[in-house]
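Below: the structure, in structure tokens.
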Amino acid sequence: MTIIRKKHPLIKIINHSFIDLPAPSNISSWWNFGSLLGLCLAIQILTGLFLAMHYTSDTATAFSSVAHICRDVNYGWLIRYMHANGASMFFICLFLHVGRGVYYGSYNMIETWNMGIILLFAVMATAFMGYVLPWGQMSFWGATVITNLLSAIPYIGTTLVEWIWGGFSVDKATLTRFFAFHFILPFIITALVLVHLLFLHETGSNNPTGLNSDADKIPFHPYYTVKDFLGVLVLLMAFMILTLFFPDILGDPDNYTPANPLNTPPHIKPEWYFLFAYAILRSIPNKLGGVLALILSILILAFMPLLHTSKQRALTFRPITQTMYWVLVADLLVLTWIGGQPVEYPFIIIGQTASIAYFTIIMILMPIAGMIENNILDLN
């Protein structure tokens, strides 16, 4: 078996990635989320495939086809709710994975980090288009509002929006193409994940100290396969509790009303995992400015290696930047809350304050804190 594992052209790739891979001996449970994201992707592709067998991407029948899946297909309700809540679990793992990367300075592995940012954008695009497919009120109006933001692009904006819509409003053509893209993107994401892993295995994993761990490596199997399996069990437990006991808790009641272009819902808002970005978008009165802030709220991650001023990689031994980091986490929670609130006093001013704080902490306060720590520890 050992000979096949190490010699066979295909199996040796798996061997070098998941079995004989040298891994740092001290990586904590924060390093579990990569494998959990892989599991989430697999769940989403499988449940999505079975949903696609019964779904029709036509404005006249889309809403009914989802109802049909839930009522008439064997375990269709389970597949549908696993897919909907699987997206939420996916984003929880994504945010924790990115948060881990920021905390421990993993962004210094630039190729892996940039690939991760591309993956984040791809997953967000996929989730957005998936939300449109049930063709409920929030699906329709969410699609209208978000695609309409592109009209803020000077000169080509309006033409671009109509081109994406396939007409003069969100309609049959839009739904069909969104279904096509929603179906193909997860497979593109899977390919990008392999590239992400390829880049990661060029440098090896980071670890909680942020120090070089070449002198102390252990094989991935059995140590981290077992450790990852515990994470899998915890995730599946949480996932099943969410899906079987509270399937609609993260959804919007408006999406149980069929799409009606003549009736606008009182509060148009995206799924919970986009609310922080939506709050940043709404906090700027100018349309183009809002769109740029929205994109920059994610794209700012790409500038993290440039904003790293400390002589140490991780935040493990850096209490000042640690404080900044947790304030940033709290700020993101505030933004998420504000994104779901109506546009009125006092929510407008809270959202604007939180948006300014978000960019200030990342671009100004954390780099300054890094320099202060260098001076305190006399690392200059």
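Note: Cβ is positioned from N, Cα and C throughout, glycine not excepted.
None of the substitutions listed is reflected here, since the structure keeps the original residues.
In the three-state DSSP scheme, His182 (heme b b562 binding site) is classed as helix. Around His182 (heme b b562 binding site), the same-chain residues at least 6 positions away in sequence with a Cβ under 8 Å from its Cβ are Gly48, Thr126, Met129, Gly130, Leu133. What Swiss-Prot records for His83, His182 is heme b b562 binding site, and it gives similarity to another entry as the kind of evidence.
The heme b b566 binding site annotation in Swiss-Prot covers His97, His196. Counted within 10 Å of its Cβ, the other Cβ atoms near His196 (heme b b566 binding site) come to 21, all protein chains included.
As annotated by Swiss-Prot, ubiquinone binding site applies to His201. DSSP assigns His201 (ubiquinone binding site) to a helical segment in the three-state reduction.
Over all protein chains present, the Cβ of Thr176 (variant position) has 16 other Cβ atoms lying within 10 Å. A helical conformation is recorded for Thr176 (variant position) in the three-state DSSP classification. What Swiss-Prot says about the natural variant Thr176 to Ala is this: In strain: Isolate 1.
Over all protein chains present, the Cβ of Phe303 (variant position) has 13 other Cβ atoms lying within 10 Å. Under the heading of natural variants, Swiss-Prot lists Phe303 to Leu and annotates it as follows: In strain: Isolate 3.
Around the Cβ of His97 (heme b b566 binding site), the number of neighbouring Cβ atoms within 10 Å comes to 20. Across the structure, His83 (heme b b562 binding site) and Thr176 (variant position) are spaced 19 Å apart at their Cα atoms. The two recorded residues, His196 (heme b b566 binding site) and Phe303 (variant position), have Cα atoms 18 Å apart. In this structure, the CA atom of His201 (ubiquinone binding site) is 17 Å away from the CA atom of His97 (heme b b566 binding site).
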